[in-house]
Amino acid sequence: MAGVRSLRCSRGCAGGCECGDKGKCSDSSLLGKRLSEDSSRHQLLQKWASMWSSMSEDASVADMERAQLEEEAAAAEERPLVFLCSGCRRPLGDSLSWVASQEDTNCILLRCVSCNVSVDKEQKLSKREKENGCVLETLCCAGCSLNLGYVYRCTPKNLDYKRDLFCLSVEAIESYVLGSSEKQIVSEDKELFNLESRVEIEKSLTQMEDVLKALQMKLWEAESKLSFATCKS
């Protein structure tokens with residue numbers, strides 16, 4: 001019949017196939033197509049899973065680094081300051097006894113100081129502005145006698161918060177964060193080169209160079225004698 005295409009199975013049967021494989025031709029082609037599509041989907045899913053895993057790992061690493069930086073910053077903030085004499089570097093006190101800082105007088109107030117701070121028992125009246133009636137005792141470094149500031153012994157009512165506090169001049173002290181030093185003892189096998197060791201190494205290299213030159217000269221003489229003997233024979 002015109003316009004009608006004869007359908008045949010794998011055995012050559014026509015559309016009205018009576019063999020047992022009826023419909024298996026089309027089923028096998030559909031199955032292959034579905035398997036191909038499933039394979040493509042599986043590959044795509046694997047690709048997405050790989051990308052998601054990579055992104056998750058990167059995010060996890062970034063979170064860990066951020067947390068580590070935050071911990072280090074918090075630890076740095078919690079480390080106390082140690083105040084040193086600017087003349088001899090003796091420790092005078094630390095920020096654990098910190099009370100306040102005064103920008104107008106350029107000093108800091110501490111509740112207590114170390115034994116390196118000497119107190120002059122001779123009392124005198126303060127000559128600073130807004131400190132009328134304050135009785136002071138001079139503070140000096142026990143090591144180098146540098147004037148460090150004052151301790152308030154008597155104060156008017158409006159300055160009672162300064163009484164028995166140690167006022168250290170910022171110009172007379174230095175400070176560093178406790179635990180901030182990164183210097184470590186270097187073992188003998190990792191000791192850094194200094195000037196003396198460099199001189200010794202250069203001396204040894206010069207001696208080795210002289211020995212090599214002497215050996216080269218002897219080798220040249222031996223080759224010359226051998227060449228002369230060969231020519232003579």
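Note: Cβ is positioned from N, Cα and C throughout, glycine not excepted.
Here Swiss-Prot flags Cys85, Cys88, Cys141, Cys144 as Zn(2+) binding site, drawing on sequence analysis. Cβ environment of Cys85 (mutagenesis position): Leu92, Asn116, Cys141, Gly143, Cys144, Leu146, Leu148, Ala172, Ile173, Glu174 lie under 8 Å away, each six or more residues apart in the same chain. In the three-state DSSP scheme, Cys85 (mutagenesis position) is classed as strand.
According to DSSP, the domain 'Mis18' (80-178) comprises 12 helix, 51 strand, 36 coil. According to Swiss-Prot, the domain 'Mis18' annotation covers 80-178.
Every protein chain shown contributes to the tally, and the Cβ of Val82 (mutagenesis position) ends up with 19 other Cβ atoms within 10 Å. According to Swiss-Prot, the experimentally introduced change Val82 to Glu is described as follows: Abolishes interaction with OIP5; when associated with D-176.
Among the mutagenesis entries in Swiss-Prot is Cys85 to Ala, noted as: Abolishes location at the centromere.
Here the residue is the original one, but Swiss-Prot notes a mutagenesis experiment at this spot, Cys88 to Ala: Abolishes location at the centromere. Around Cys88 (mutagenesis position), a 10 Å sphere centred on its CB holds 13 further CB atoms from the protein chains shown.
In Swiss-Prot, a published mutagenesis experiment is listed as Cys134 to Ala, annotated No effect. Around Cys134 (mutagenesis position), a 10 Å sphere centred on its CB holds 20 further CB atoms from the protein chains shown.
According to Swiss-Prot, the mutagenesis experiment Cys141 to Ala carries this note: Abolishes location at the centromere.
Close to Tyr176 (mutagenesis position) in the fold, though at least 6 residues off in sequence, lie Leu81, Val82, Leu84, each with a CB less than 8 Å from its CB. For Tyr176 to Asp, Swiss-Prot lists a mutagenesis experiment annotated as follows: Abolishes interaction with OIP5; when associated with E-82.
A straight line from the CA of Cys134 (mutagenesis position) to the CA of Cys88 (mutagenesis position) spans 30 Å. Of the listed recorded positions, namely Cys141, Cys144, the sparsest CB environment within 10 A is found at Cys144.
Apart from Cys85, Cys88, Cys141, Cys144, the Zn(2+) site neighbourhood in this chain, defined by C-beta within 8 angstroms of the site C-beta centre, holds Ser86, Gly87, Arg89, Arg90, Asn116, Ala142, Gly143, Ser145, Leu146.
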